[in-house]
Amino acid sequence: MDRGAVVGFLLGVCVVSCLAGTPKTSWRRVSVGEDVSLLPAPGPTGRGPTQKLLWAVEPLDGCGPLHPSWVSLMPPKQVPETVVDAACMRAPVPLAMAYAPPAPSATGGLRTDFVWQERAAVVNRSLVIHGVRETDSGLYTLSVGDIKDPARQVASVVLVVQPAPVPTPPPTPADYDEDDNDEGEDESLAGTPASGTPRLPPPPAPPRSWPSAPEVSHVRGVTVRMETPEAILFSPGETFSTNVSIHAIAHDDQTYSMDVVWLRFDVPTSCAEMRIYESCLYHPQLPECLSPADAPCAASTWTSRLAVRSYAGCSRTNPPPRCSAEAHMEPVPGLAWQAASVNLEFRDASPQHSGLYLCVVYVNDHIHAWGHITISTAAQYRNAVVEQPLPQRGADLAEPTHPHVGAPPHAPPTHGALRLGAVMGAALLLSALGLSVWACMTCWRRRAWRAVKSRASGKGPTYIRVADSELYADWSSDSEGERDQVPWLAPPERPDSPSTNGSGFEILSPTAPSVYPRSDGHQSRRQLTTFGSGRPDRRYSQASDSSVFW
């Protein structure tokens with residue numbers, strides 16, 4: 001029998017038989033040296049045709065320790081299942097064959113026609129193995145069929161043979177402490193071998209009844225309890241949900257936040273089982289977790305989250321889900337939240353939904369509980385094993401395993417992308433508006449500068465400002481005495497020797513009664529005195545137009 005046939009046979013035993021309503025596969029653990037009775041045959045059929053009963057075994061002693069998992073078949077029904085690598089299995093070996101209804105025999109029960117193992121026998125319609133050994137571990141099956149028809153498997157059991165426990169020797173008199181008082185010494189002397197009476201161990205003291213006292217709890221923080229099915233098998237097109245139960249118990253009055261995070265890992269068909277390294281859940285950045293040796297079949301670290309439901313402001317009096325909640329989920333076709341709970345709902349499930357799902361509970365950003373569920377079809381099912389130690393580091397740096405999120409080809413934009421687009425658009429609009437205002441101000445200032453420069457060119461009289469009254473009306477008086485009487489009306493004194501280090505600017509001081517043109521149409525020429533960059537021993541006088549620059 002090739003390996004494919006062996007795997008198909010196992011799946012038929014573990015899955016198809018359960019779906020067809022036949023007895024489920026059971027697990028049994030025994031110790032070396034015991035006599036084991038397995039797989040009782042169906043009772044006598046009376047007038048029915050004679051049936052052939054066949055017991056066989058598929059050895060699993062080369063597959064290492066087996067880890068059964070509880071698989072949900074049409075919840076809440078659960079059965080223990082596992083997937084065994086075909087490379088470690090051997091061909092099925094027949095053990096015994098009998099016929100029913102039984103023919104009378106000297107020992108009673110079924111008359112066994114063939115027995116292929118010296119330690120096997122059929123007693124009271126059951127297969128009995130005398131003095132089991134570790135090599136007897138395997139998958140035992142019972143098949144029933146007519147004489148002319150092929151046999152049909154009706155029951156199976158996985159037998160795991162463990163080493164026998166080491167017997168502890170009975171206590172000796174030396175194991176008991178002797179009293180230090182004189183009476184104890186007399187008793188020990190009286191019980192010496194010389195006296196001929198061996199010393200007997202003291203009788204056990206009767207249990208003392210302590211008065212009941214109220215329990216005092218010193219626990220602080222939050223305790224989280226989680227219950228998850230280890231596996232869920234579905235058929236394409238079904239609608240089902242994860243049956244996860246989470247209970248958070250607060251031991252003090254402090255507020256806390258809780259996040260329920262769902263992760264998904266692909267399960268390659270080349271893997272006989274998936275390994276979940278618990279240490280990597282708490283320390284995902286370790287080198288062993290980033291590049292495990294069995295990377296395709298290991299759930300060690302991740303880069304994204306499938307779904308998150310966050311609770312904030314929770315306390316002892318306001319536990320989840322009563323505290324404020326916020327949910328986020330990647331857009332995956334056929335996947336949604338089950339109402340307002342922490343469970344996932346699969347609608348019209350397809351084989352693409354198969355995988356290893358992890359549910360991790362964070363309290364104040366620290367892991368408090370986690371569980372795993374293998375969700376797949378019967379053909380894609382692989383067992384998941386939790387490993388406590390760190391994985392072995394791979395020789396080459398492999399890409400870390402991470403949850404796979406299958407987004408649709410044209411996924412709608414999320415709210416975060418919409419908000420980012422709105423902010424970017426507003427920023428661009430404000431930038432364009434600011435540039436427009438800056439350009440207008442620059443153009444206006446340039447035009448104003450040209451106008452002022454043209455007025456100062458000296459081509460003709462230019463009046464920057466026309467006042468409605470004479471600016472120097474008080475200075476236009478011919479009476480020098482009047483100016484002397486009012487000190488603050490006196491014109492500024494002219495220095496006789498201006499500084500030779502002047503800035504080059506001309507300070508114009510009026511000396512005429514008025515600086516405005518006369519009404520008869522001609523311009524008045526008034527004497528103006530200029531101070532500036534001339535030599536200190538010389539005073540310059542020049543005539544200027546009747547215009548003043550402010």
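The backbone N, Cα and C atoms fix where each Cβ goes, glycine too.
Record note (Swiss-Prot) on the natural variant Ala120 to Thr: In strain: Nonneuroinvasive mutant HF10. Counting only same-chain residues at least 6 apart in sequence, those with a Cβ under 8 Å from the Cβ of Ala120 (variant position) are Trp55, Leu95, Ala96, Leu127, Val128, Ile129, His130.
Taken residue by residue with DSSP, His130 (variant position) is part of neither helix nor strand, so it is coil. What Swiss-Prot says about the natural variant His130 to Tyr is this: In strain: Nonneuroinvasive mutant HF10.
Quoted from Swiss-Prot, the note attached to the natural variant Ser143 to Phe states: In strain: Nonneuroinvasive mutant HF10. In the three-state DSSP assignment, the secondary structure recorded for Ser143 (variant position) is strand.
With a 10 A radius on its CB, His130 (variant position) counts 13 other CB atoms from all the protein chains.
The Cβ of Ser143 (variant position) has 19 neighbouring Cβ atoms from other residues within 10 Å, across all protein chains displayed.
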